[in-house]
Amino acid sequence: MASSTALICDTEAWKDLKGHVEDIKKTHLRDLMSDANRCQSMMMEFDGLLLDYSRQRATVETMDKLLNLAKASQLTEKISRMFNGEHINSTENRSVLHVALRAPKDAVIKADGMNVVPEVWNVLDKIKEFSDKIRSGSWVGATGKPLKDVIAIGIGGSFLGPLFVHTALQTDPEALESAKGRQLRFLANIDPVDVARNISGLNPETTLVVVVSKTFTTAETMLNARTLREWITAALGASAVAKHMVAVSTNLALVEKFGIDPNNAFAFWDWVGGRYSVCSAVGVLPLSLQYGFSMVEKFLKGASSIDQHFQSTPFEKNIPVLLGLLSVWNVSFLGYPARAILPYSQALEKFAPHIQQVSMESNGKGVSIDGLPLPFETGEIDFGEPGTNGQHSFYQLIHQGRVIPCDFIGIVKSQQPVYLKGEVVSNHDELMSNFFAQPDALAYGKTPEQLQKENVSENLIPHKTFSGNRPSLSLLLPELTAYNVGQLLAIYEHRVAVQGFVWGINSFDQWGVELGKVLATQVRKQLHSSRTQGTAPEGFNYSTTTLLKRYLETSSEPQM
């Protein structure tokens, strides 16, 4: 299907929603929430998950109009094109097939006419075999000791996604048992402090390093890889590198040149974007080393269950589609630029940072997929913290400052339940009391009249008034197992894609990260010249020159 040069904002469906905004401005969530039929229609269940979006500033009519917008944007066709392996990442001429990474063995998903699923499972089987060897102790380090500690080196999607999943599983009873005696750490930043923190307390003799870089040229990752190679070599000799370092890469020549056995390189493909790569060897290898492949396979099955739901469910009952349309409504029509992701689960503390990248790198675009400047805003500013920590941090602004739509994520069954004798409720019930209360506090607020009835002094009434009418949605998961973690990941991945499909942008490239890299190269050359030859900074503006001079004059870096 050829792309259309028309912008979505030129369609009747978009204009209809623009006019509808005036109707919504006349409503308040206090009134909308009193309509039980409306609320019931805004609850969706799938596979034990419950989505409640009744606290969105939307009516049944709004949802009908958003579904018309989906039709106008050719959303059905765009989803099909993604699953069919068409090159929907047009600026890089690539398919977008992260769904193939978690597809069942008998599935058929094609890229350039070839079924990629067998290739995916070849890598998964190789990961299972390798991780079993490491975990069983049949593969040992250079001094004959088992490798019980893993450092995964990667940046961006090679780090944020796997870290989110690792953190979510750390306290799951089954995962906890399977990881007994093992450690998994992630090294991302080129700041030497990150290196120091990662190797602190570790013995090179028992450490395996996983270097994640598709091209094996990523500047930050390769500098950290060389640093850890030096750490291993200094302790165990150069020959130990092949026993203590493996790669996730497709550049076997550079892998071998680095000192890693190419047989210990695990592939992934051009049709996997970095921020969508957690289900590839990028995430599956380090997670399998920590928890065992069978645990990670449950995670993949959870993600796959949402893939199938997304592909086959009518839009009015399709969780990622509904979430994506509501985000478009909040950003492009109601004018809310941000979104708070608020999981009431400490195990999900790294979820918001991961989705921040998935969302903002995907949809932070200013032109259409055809290169036309967009006359409307796309993307959201995503941030978040687990509840109840966030309540004591930034909820003040959410309640009485700017309006920020919120995603509340709750878990029915705690990974680590605690009930203290004499307490009114369990620790988890105390947490969930806040999960249920906060959305209503945002929706209903508190009026001056209510405060007067409570005999609040007149001078405090303006300060204690809550306007309410602040949108949120609630997603309730039955528990937080590897399967549920996979579901949660896929829901948000597809939600982000839906937003991009509707806006008519390319959610799968990231040219915005390139310019800074180019400028950093110029600075790097200057620093080298200044350190080795004493040359003064030149060719920069006054501000950068002044900053560079101060840095060079006062830094304690050794002369090279």
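From the backbone N, Cα and C atoms, a Cβ is placed for every residue, glycine too.
Where a substitution is noted, the model still shows the residue that was there originally.
What Swiss-Prot notes for the natural variant K105 to E is this: In strain: cv. Hiroshima. For K105 (variant position), other Cβ atoms within 10 Å of its Cβ number 10. DSSP assigns K105 (variant position) to coil, not to a helix or a strand.
Here the residue is the original one, while Swiss-Prot reports the natural variant M295 to T with the comment In strain: cv. Cvi-0. The Cβ of M295 (variant position) has L169, E174, A175, S178, L287, S288, A482 as same-chain neighbours under 8 Å, each 6 or more residues away in sequence.
The Cβ of I355 (variant position) lies under 8 Å from the Cβ of I341, D382, G384, Y492, V496, each on the same chain and at least six residues away in sequence. Among the natural variants that Swiss-Prot reports, I355 to T is described with the note: In strain: cv. WS-0.
Other C-beta atoms found within 10 angstroms of the C-beta of E361 (active site, proton donor) number 22, with every protein chain shown included. Sequence annotations record features per position, and here Swiss-Prot assigns active site, proton donor to E361.
For H392 (among others), the entry in Swiss-Prot reads active site. There are 10 other Cβ atoms within 10 Å of the Cβ belonging to H392 (active site).
The active site annotation in Swiss-Prot covers K517 (among others), and the record cites similarity to another entry as its basis. According to DSSP, K517 (active site) sits within a helical segment. The Cβ of K517 (active site) has A219 as same-chain neighbours under 8 Å, each 6 or more residues away in sequence.
Swiss-Prot documents H528 to Q as a naturally occurring variant and attaches the note In strain: cv. Ost-0. Classification of H528 (variant position) by DSSP places it within a helix.
The recorded positions recorded for this entry are K105, H392, H528, and the Cα of H392 lies nearest to that of E361 (active site, proton donor). Its Cβ placed at the centre, H528 (variant position) has 12 other Cβ atoms within 10 Å. Separation of the C-alpha atoms of H392 (active site) and H528 (variant position): 45 Å, rounded to the nearest whole number. When the Cα atoms are compared, H528 (variant position) and K105 (variant position) turn out to be 51 Å apart.
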